[in-house]
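Going by Swiss-Prot, these are the annotated features:
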type    : residues                : note
VARIANT : R48 to W                : In strain: TW-183
BINDING : 91-98, 173-177, 237-240 : GTP binding site
Amino acid sequence: MFKFFRNKLQSLFKKNISLDLIEDAESLFYEADFGTELTEELCARLRRTKKADASTIKDLITVLLRESLEGLPSQASQSSQTRPIVSLLLGTNGSGKTTTAAKLAHYYKERSESVMLVATDTFRAAGMDQARLWANELGCGFVSGQPGGDAAAIAFDGIQSAIARGYSRVIIDTSGRLHVHGNLMKELSKIVSVCGKALEGAPHEIFMTVDSTLGNNAIEQVRVFHDVVPLSGLIFTKVDGSAKGGTLFQIAKRLKIPTKFIGYGESLKDLNEFDLDLFLNKLFPEVEKI
């Protein structure tokens, strides 16, 4: 993961703190999509530091990134009486939503949860077929509708079916939509409202899948979605060698939305709960002594 950032950082760690290093760090952070605020703060701290070794530089950057994630809302723990727990998955076209829904179902099933997968993407028959195949492979319950049907009604039926059949988790996959399409964005509000009618407090989690390769372009998408429905957290998809990593920290600092999961690869197992320490270990190369 993050080969771009790791390779550049390795070169940076071999330099003493100087004007050239600060300029290189500034360029790197901008290239890696950390944005103006974080980049300027990094450079300011580099200028103030007295010690010029690789470990100091790494520690300085690590502290800054940790600080950017401070004060984020934590996911309220669901009461043991709340069953099923409903997770609504939304995002733009091509962000890997349906595959992520399957990975999330696998994640919960590995933790002894019974999962109902609900496919509401009535605009794309292939999307519903894909979700059905995943559900069959995973042994999940499955509810879908007819092409062109009412997505909110399907969500309602899915939750009601899960309640009747005793499922502990419901994952609702929605159709991909661009953040600039007003009517499709309004549909999300309707789905959220109808979920609450099917089960009080639902949806308990609203996750947005974010294509990590989009970089800064993802920030405005997340902001618009968050304005329409309150996002509980983000699931970054396609986190591989081409992903730069900085967008996650920008969104956390600017929009106060936490990252909940990281998705990489095509396997159902390729979804991890976001762990900051593990993430930073993968983000940074091993520090060599100067």
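Positions of Cβ are set from backbone N, Cα and C atoms, glycine also.
These figures come from a predicted structure and were not determined experimentally.
Here the features listed in Swiss-Prot are placed on the structure.
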{"residue": "R48", "record": "variant position", "CB count, 10 Å": "8"}
{"residue": "G91", "record": "GTP binding site", "CB count, 10 Å": "28"}
{"residue": "G94", "record": "GTP binding site", "CB count, 10 Å": "12"}
{"residue": "K97", "record": "GTP binding site", "CB count, 10 Å": "26"}
{"residue": "T174", "record": "GTP binding site", "CB count, 10 Å": "26"}
{"residue": "R177", "record": "GTP binding site", "CB count, 10 Å": "19"}
{"residue": "V239", "record": "GTP binding site", "CB count, 10 Å": "25"}
Distance, R48 (variant position) to G91 (GTP binding site) (CA atoms, angstrom): 41
Per DSSP, three-state class assigned to G94 (GTP binding site): coil
Residue among binding-site residues G94, R177, V239 with Cα closest to the Cα of R48 (variant position): V239
